[in-house]
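Per Swiss-Prot, the features are:
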- 8-116: domain 'SET' (DOMAIN)
- R20 to A: Decreases activity (MUTAGEN)
- Y59 to A: Abolishes activity (MUTAGEN)
- Y61 to A: Severely decreases activity (MUTAGEN)
- N79 to A: Abolishes activity (MUTAGEN)
- H80 to A: Abolishes activity (MUTAGEN)
Amino acid sequence: MRIPVIRSPLEIRDTERKGRGVFALEPIPAQTCIEISPVLMFSKEEYEQHGQYTVLNEYTYVWSEGKQGLALGLGSMFNHDRHPNVYWKKDNRNNYISYYTLREIKTNEELCISYGDHLWFEDEASSASRISPNEENEDFPLQNISL
């Protein structure tokens with residue numbers, strides 16, 4: 001198996017409200033693959049016995065057969081936004097996640113994904129209209145996202 005390394009114009013920065021996040025160093029066109037993150041897999045049993053009780057639970061993706069996947073690299077650094085500018089696609093067979101821009105990204109703009117509706121923190125936009133992705137499906141309905 002080979003996973004390509006993406007060299008995107010991105011950096012990790014501290015933010016005022018969200019901790020660290022991923023930011024663009026230059027404009028990035030829409031539909032650009034900005035990251036391919038290998039995934040560390042947790043079996044269903046391992047997750048149920050240990051993983052769900054740790055901070056790792058906040059960073060894992062639902063995978064096939066009850067497994068949970070922890071994205072490595074930038075995949076674990078994208079913050080949440082109810083109106084994301086990045087979407088992700090899982091490769092179940094090869095255990096990686098690809099991240100793509102939904103629209104053109106401006107220089108110094110933070111790149112964010114949607115964590116869905118089951119948040120473990122207070123979302124500053126909680127009163128805003130909600131995106132309701134199927135958390136089991138990495139190709140959440142893009143038509144529900146306003147650009």
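Each residue's number is its place along the chain shown, starting with 1.
Quick reminder: no glycine exception, Cβ is built from N, Cα and C everywhere.
Each of the mutagenesis positions R20, H80 was assessed for Cβ neighbours inside 10 Å, and the highest tally belongs to H80. In sequence order, L70, A71, S76 are the residues of the chain that are 6 or more apart from Y59 (mutagenesis position) and have a CB within less than 8 Å of its CB.
Close to R20 (mutagenesis position), meaning Cα to Cα within 10 A, are the following mutagenesis positions out of Y61, N79, H80: N79. For N79 (mutagenesis position), applying a Cβ distance below 8 Å and a minimum sequence separation of six or more within one chain yields T15, K18, G19, G21, V22, E110, C112, I113. Taken together, the residues in the domain 'SET' (8-116) have a mean pLDDT of 90 on the 0 to 100 scale. Y61 (mutagenesis position) carries a strand DSSP state (E or B). In the three-state DSSP reading, H80 (mutagenesis position) counts as strand.
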